[in-house]
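Q: What follows is a single structure, and I will ask about it in a moment.
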Amino acid sequence: MGIKHCCYILYFTLALVTLVQAGRLGEEVDILPSPNDTRRSLQGCEAHNIIDKCWRCKPDWAENRQALGNCAQGFGKATHGGKWGDIYMVTSDQDDDVVNPKEGTLRFGATQDRPLWIIFQRDMIIYLQQEMVVTSDKTIDGRGAKVELVYGGITLMNVKNVIIHNIDIHDVRVLPGGRIKSNGGPAIPRHQSDGDAIHVTGSSDIWIDHCTLSKSFDGLVDVNWGSTGVTISNCKFTHHEKAVLLGASDTHFQDLKMHVTLAYNIFTNTVHERMPRCRFGFFQIVNNFYDRWDKYAIGGSSNPTILSQGNKFVAPDFIYKKNVCLRTGAQEPEWMTWNWRTQNDVLENGAIFVASGSDPVLTAEQNAGMMQAEPGDMVPQLTMNAGVLTCSPGAPC
């Protein structure tokens, strides 16, 4: 065999080896994830706002549930719920005894006179026979299960330090009242309920987060009678007329001290009004998504201070419903002095925000509770996970 033929054979052999190695390398590349795939796998989820970034996307959230007690923002940021208490597991979906609730039921845990972090053993639909009264230093944590409360709402009356998280509350009725377990002592008489999904009265340090609220007889969330230090965040409001009432009457002067934050919530186009409706107090409404309304989005009377910052308002198509705001109980010369301010809001489909007053000089308490607003055009991303989350232990939520 000549030198020329040997060279051809050597060249062919080297080329064949190179192709085989390249094929094997390709197989390895196919098996090993790309850096982007690895990043996505490690993340498992994306947290889009400051509250969610505090706890979401951590695979050990179920083993470290009470870390959520460090995550509140806004005027309810001092709320820790049952962080320093025991874990109480709801094992029964029954609510057949509202006078002496059985251990293992939600009502039993909610009325204990000690800090508790309440979780759920499995998916549950709990048909409440009466309103669910919750005592101080409690967290009702629905993560890891699909938890629905039906017929009865939650009442927080003269309590402190309560978190309500990841609960779906709907189809709430007016219930007759009677003797109801309301604390660690014997059951006490209670009046007929108002038919609110969540009713907060005379209470402070309250945080309502990642709840889905719909179809109540009265309001979805009512806060009144001197309640303060409240944050309502990451919630989805849907299929209802009146969403959020902050201050129940123009004669309830105790609501002058009320401070409430609404952040990262979605108000769907099936909500008509009160998103929120405010009286007397100081309200920061920040980075919420208003997907049309029937009557108005933000309303009020009795000279409340309302700071609307970085919200997205999409007006309904009807030409006479473009106004975001509704002021009642005063003529224009008076309400034009009320401090209703808009900053970096996004107004779409002809939405109109008629500002009034001037930028208020904030007190130390108000400064301490203010949240940093993101630009309004970021709201779809900030609110994309509003409402109840689907969480599984051992995986990012």
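Cβ coordinates come from backbone N, Cα and C, glycine included.
Here the original residues stay in place, and none of the substitutions has been built in.
Values in this document were obtained by computation on a predicted structure and should not be read as measured data.
As annotated in Swiss-Prot:
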VARIANT   Asn70 to Asp  Detected only in flower DNA
VARIANT   Lys138 to Thr  Detected only in flower DNA
BINDING   Asp194, Asp218, Asp222  Ca(2+) binding site
ACT_SITE  Arg274  active site
VARIANT   Lys321 to Arg  Detected only in flower DNA
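Provide an account of the burial state, proximal residues and distances for the features listed.
A: Remark: Asn70 (variant position) has Cys54, His80, Lys83 as non-local neighbours, by Cβ distance under 8 Å and separation of at least 6 in sequence.
In the structure as shown, the Cβ atom of Lys138 (variant position) sits within 10 Å of 26 other Cβ atoms. DSSP assigns Lys138 (variant position) to a strand segment in the three-state reduction.
On its own chain, Asp194 (Ca(2+) binding site) has Gly153, Val174, Phe217, Asp218, Gly219, Asp222 as residues at least 6 apart in sequence with a Cβ closer than 8 Å to its own Cβ.
In the three-state DSSP classification, Arg274 (active site) falls within coil.
Take the CB of Lys321 (variant position) and look out to 10 A: across all protein chains shown you find 16 other CB atoms. In this structure, Lys321 (variant position) is part of a helix by DSSP.
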Q: Could you say whether, by DSSP, Asp222 (Ca(2+) binding site) belongs to a helix, a strand or a coil region?
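A: Asp222 (Ca(2+) binding site) sits in a strand per DSSP.
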Q: Using DSSP reduced to three states, classify Asp194 (Ca(2+) binding site) as helix, strand or coil.
A: coil
Q: Within 8 Å of the Cβ centre of Asp194, Asp218, Asp222, which other residues of the chain have their Cβ, at the recorded Ca(2+) site?
A: Gly153, Gly195, Asp196, His199, Ser216, Phe217, Gly219, Leu245
Q: Near Arg274 (active site), which residues of its own chain have a C-beta under 8 A away, given they sit six or more steps off in sequence?
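A: Correct list: Gly219, Lys242, Ala243, Val244, Leu245, Gly299.
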